[in-house]
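Enquirer: Structure incoming, see below.
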Amino acid sequence: MWEANPEMFHKAEELFSKTTNNEVDDMDTSDTQWGWFYLAECGKWHMFQPDTNSQCSVSSEDIEKSFKTNPCGSISFTTSKFSYKIDFAEMKQMNLTTGKQRLIKRAPFSISAFSYICENEAIPMPPHWENVNTQVPYQLIPLHNQTHEYNEVANLFGKTMDRNRIKRIQRIQNLDLWEFFCRKKAQLKKKRGVPQINEQMLFHGTSSEFVEAICIHNFDWRINGIHGAVFGKGTYFARDAAYSSRFCKDDIKHGNTFQIHGVSLQQRHLFRTYKSMFLARVLIGDYINGDSKYMRPPSKDGSYVNLYDSCVDDTWNPKIFVVFDANQIYPEYLIDFH
């Protein structure tokens, strides 16, 4: 199921409150066949209907039966990703995982009212995301150091670095970048005709001045640097945190910031600074040894369409990966360490 854009939600709610309720009351006769609809991300009303994609557990008919039993009550249902509750009194649906709401309506059923898959609907967000705010470009959610999620990230870092150096780990929640990544993954699976694409969690070290830009726009080697581009002109990732740490800089922005607050450049050592490293989800797919001249992965068969997905330092034991398409990357975690 999909989340509605907040601005669209409020506009539709205002229009809906002026028209639909009166129309429903006037037309509520015993021989009317009613359907139940939700306001989709595309701005159109889609009918509730079980389907193989979302695995929705409730149908329009189920909702109507519940409504007739108790017009001021509610009904709960699930999809493959989330649990929901429909409130008949409010005529709204709430995602019990994220807390997000969207409008629903009861309207006369017609053949044209059947639901359909809209091409520009949003892809469901990961179920472990929390307090999602769709009105900001991204969110940094601090992970508690006792959680499984924190320890999973810290253990990957700790394979080649001392995990006690970690100051904090934050989850990056960027719906736009997540959708781009998911659509790219689906595209590659369709192109290859395979059920899964080779995907790895890889590290990327960078200067602190680029952190916010990466969280908003994703990685861009033209801006973030390419560290020599030995294996191609793309974004570089490493299997080992120790390697990526070589490119992390605790360059505070910058000397002027301290001077404005009355701190001299000589006193900067009194302030503890931290370095930043990303742990990204990367679709490495099919890879080949890289070359400094590559602007994109080379062809598998000499054609212009059948290309590798990424380049590496050594196909037998890859430690460095180069990705040329940002949509193959989702910057998932930001690790601050000293």
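Just so you know, glycine gets a Cβ as well, placed from its N, Cα and C.
Although substitutions are noted, the structure shown does not include any of them.
Pulled these features from Swiss-Prot for this protein:
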| type | residues | note |
| --- | --- | --- |
| DOMAIN | 22-106 | domain 'WWE' |
| MUTAGEN | Tyr38 to Ala | No effect on subcellular location at the nuclear envelope |
| MUTAGEN | Phe48 to Ala | No effect on subcellular location at the nuclear envelope |
| MUTAGEN | Tyr84 to Ala | Loss of subcellular location at the nuclear envelope |
| MUTAGEN | Gln93 to Ala | Loss of subcellular location at the nuclear envelope |
| MUTAGEN | Arg102 to Ala | Loss of subcellular location at the nuclear envelope |
| DOMAIN | 123-338 | domain 'PARP catalytic' |
| MUTAGEN | His204 to Ser | Catalytically inactive mutant; when associated with S-236 |
| MUTAGEN | Gly205 to Trp | No effect on subcellular location at the nuclear envelope |
| MUTAGEN | Gly205 to Ala | Catalytically inactive mutant |
| MUTAGEN | Tyr236 to Ser | Catalytically inactive mutant; when associated with S-204 |
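Can you tell me where each of these features sits in this structure?
Expert: Here the domain 'WWE' (22-106) returns a mean pLDDT of 80 for the predicted model.
Tyr38 (mutagenesis position) counts 20 other C-beta atoms within 10 Å of its own C-beta, drawing on all protein chains shown.
Neighbours of Phe48 (mutagenesis position), defined as other CB atoms within 10 A of its CB across all chains, total 22.
The Cβ of Tyr84 (mutagenesis position) has 22 neighbouring Cβ atoms from other residues within 10 Å, across all protein chains displayed.
Classification of Gln93 (mutagenesis position) by DSSP places it within a strand. Proximity of Gln93 (mutagenesis position) to non-local residues of its own chain (separation of 6 or more, Cβ distance below 8 Å) is seen for Tyr38, Tyr84, Lys85, Ile86, Asp87, Gln101, Arg102, Leu103, Ile104, given in sequence order.
The Cβ of Arg102 (mutagenesis position) has 23 other Cβ atoms within 10 Å, all protein chains considered.
The Cβ neighbour count for His204 (mutagenesis position), using a 10 Å radius over every protein chain in view, is 25.
DSSP gives Gly205 (mutagenesis position) a strand state.
Cβ neighbour count for Gly205 (mutagenesis position) (all protein chains, 10 Å cutoff from its Cβ): 22.
DSSP gives Tyr236 (mutagenesis position) a strand state.
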Enquirer: Around the C-beta of Tyr236 (mutagenesis position), how many further C-beta atoms are within 10 angstroms, looking at every protein chain?
Expert: 29
Enquirer: About how far apart, in whole Å, are the alpha carbons (Cα) of His204 (mutagenesis position) and Phe48 (mutagenesis position)?
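Expert: Their Cα atoms are separated by 43 Å.
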Enquirer: Calculate the distance in Å between the alpha carbons (Cα) of Tyr236 (mutagenesis position) and Gly205 (mutagenesis position), and round it to a whole number.
Expert: 9
